[in-house]
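First comes the structure, then the notes that go with it.
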Amino acid sequence: MSSIRFLCQRCHQALKLSGSSESRSLPAAPAPTSGQAEPGDTREPGVTTREVTDAEEQQDGASSRSPPGDGSVSKGHANIFTLLGELGAMHMLSSIQKAAGDIFDIVSGQAVVDHPLCEECTDSLLEQLDIQLALTEADSQNYQRCLETGELATSEDEAAALRAELRDLELEEARLVQELEDVDRNNARAAADLQAAQAEAAELDQQERQHYRDYSALKRQQLELLDQLGNVENQLQYARVQRDRLKEINCFTATFEIWVEGPLGVINNFRLGRLPTVRVGWNEINTAWGQAALLLLTLANTIGLQFQRYRLIPCGNHSYLKSLTDDRTELPLFCYGGQDVFLNNKYDRAMVAFLDCMQQFKEEAEKGELGLSLPYGIQVETGLMEDVGGRGECYSIRTHLNTQELWTKALKFMLINFKWSLIWVASRYQK
């Protein structure tokens, strides 16, 4: 005999079924399609397809899910049952096939299984159904009483008021729909304006960044120009200081320095003259004559004087004078020394010609109220320098028939006259 075990889905307690329930719970073999039993079918006459149908109807609400393993009762699944028993050996092949098919449907979730509840769970289920039935009957009675008393009926005035209110609500709805459409249009227009504003803002941001870049470049150029301006201002200030300093400097006295060193006259650190006790080289004397020639020519050019009879050509230690009447005549203002120095008539003629040019400058500078007044006189015909302010002695500038001391003294007087001439020209013509 088959053995089937069931558990209560709610309390998970084992159920003990009666014989009739157990026989009805056995899976029935499928009925033949022709309505007749197959040969060898040993099914009992009392088992019909109706019983199978009843068994299927009892499976409504059942679930194929397994009950919880801890044995607790789930309130949400109080009416759900699962077949957990195992089917014993069946004597009929059709019953075995039906059982295998049902098991496959249960496992695949395509069929549900139902089995009876225990007595306590059944009582609990009936109590819940009674409560729901009582609530439903109470609602039904309330509706019935309202219908009888006319509480749900409305008068004509109330219906008219409701219709008027409905029309007002419809008008309000139409107005709100129109407002909604206006709002939508405004939103669309605002969205377009926003998009345009965002595009304009992006363009303005780009322009701002470009302006900042341009500003940075201009600021850098400004700083560079400020640095250059500072440098130029410093250079200008330095130039002004130098200009002011140069204004205080006399170009004549700065270019030609003349002083007396004992019995010798000195021009630009070159001694003009020689003594037996002071041996001055002829190269130094020649250079001193070149400086004196340059000074006399500069003074003449300053006052606009053109020399007559001679043209002064300063060439350092080889300066000379050239006759204006005879181009072949050159009078050297230099000498190479030797025993016949004081017998050199050409050298003496050059020095006398130099005194002639100096006398021409003196005569031109003496003109006017602020004329030049030299401390020593010049006698061109005899080639003498006269001590006008002293004892009136004269000293020859020639070397012929003269001593070194007297010749050197005449040269010193000549340089002193040049110093006075420098001061006069600087005070009158220096701007």
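Any Cβ shown, glycine's included, is placed from N, Cα and C.
Where a substitution is noted, the model still shows the residue that was there originally.
In Swiss-Prot, a mutagenesis experiment is listed as ILE80 to Ser, annotated with the note Abolishes interaction with GPRASP1/GASP1 and ability to degrade G-protein coupled receptor. Does not affect function in autophagy.
Packing around GLU173 (mutagenesis position) is summarised by its Cβ count: 11 other Cβ atoms lie within 10 angstroms of its Cβ, all protein chains included. According to Swiss-Prot, the experimentally introduced change GLU173 to Leu is described as follows: Decreases homodimerization. Decreases interaction with ATG14.
ASN187 (mutagenesis position) falls within a helix when secondary structure is assigned with DSSP. The Cβ neighbour count for ASN187 (mutagenesis position), using a 10 Å radius over every protein chain in view, is 11. In Swiss-Prot, a published mutagenesis experiment is listed as ASN187 to Leu, annotated Increases strongly homodimerization. Decreases interaction with ATG14.
Other C-beta atoms found within 10 angstroms of the C-beta of ALA190 (mutagenesis position) number 12, with every protein chain shown included. Here the residue is the original one, but Swiss-Prot notes a mutagenesis experiment at this spot, ALA190 to Leu: Decreases interaction with ATG14. Increases slightly homodimerization; when associated with L-215.
Under DSSP, ALA197 (mutagenesis position) is assigned to a helix (H, G or I) in the three-state scheme. Record note (Swiss-Prot), mutagenesis ALA197 to Leu: Decreases interaction with ATG14. Probably strongly increases homodimerization; when associated with L-208. The unchanged residue is displayed.
Among the mutagenesis results in Swiss-Prot, GLU208 to Leu has the note: Decreases interaction with ATG14. Probably strongly increases homodimerization; when associated with L-197. The residue drawn here is the original one. In the shown protein chains, 11 other C-beta atoms lie within 10 A of the C-beta of GLU208 (mutagenesis position).
Swiss-Prot lists HIS211 to Leu among its mutagenesis entries, and the accompanying note reads: Increases homodimerization. Decreases interaction with ATG14. Around the Cβ of HIS211 (mutagenesis position), 11 further Cβ atoms fall within 10 Å across all displayed protein chains. In the three-state DSSP scheme, HIS211 (mutagenesis position) falls into the helix class.
Under the heading of mutagenesis, Swiss-Prot lists TYR215 to Leu and annotates it as follows: Decreases interaction with ATG14. Increases slightly homodimerization; when associated with L-190.
Annotation of the mutagenesis experiment GLN222 to Leu in Swiss-Prot: Decreases homodimerization. Decreases interaction with ATG14. GLN222 (mutagenesis position): 12 other CB atoms within 10 A of its CB, across all protein chains.
Record note (Swiss-Prot), mutagenesis ARG243 to Leu: Decreases homodimerization. Decreases interaction with ATG14. The unchanged residue is displayed. ARG243 (mutagenesis position) counts 10 other C-beta atoms within 10 Å of its own C-beta, drawing on all protein chains shown.
Other C-beta atoms found within 10 angstroms of the C-beta of ALA197 (mutagenesis position) number 12, with every protein chain shown included. Cα spacing between ARG243 (mutagenesis position) and HIS211 (mutagenesis position): 45 Å, rounded to the nearest whole number. In this structure, the C-alpha atom of ALA197 (mutagenesis position) lies 10 angstrom from that of ALA190 (mutagenesis position). Put simply, of the mutagenesis positions ASN187, ALA190, GLN222, the one whose Cα is nearest the Cα of HIS211 (mutagenesis position) is GLN222. With ASN187 (mutagenesis position) as the anchor, the candidate mutagenesis positions are GLU173, GLU208, TYR215, and the one with the nearest CA is GLU173.
Under the DSSP three-state reduction, GLN222 (mutagenesis position) is assigned to helix.
Around the Cβ of TYR215 (mutagenesis position), a 10 Å sphere holds 11 further Cβ atoms from the protein chains shown.
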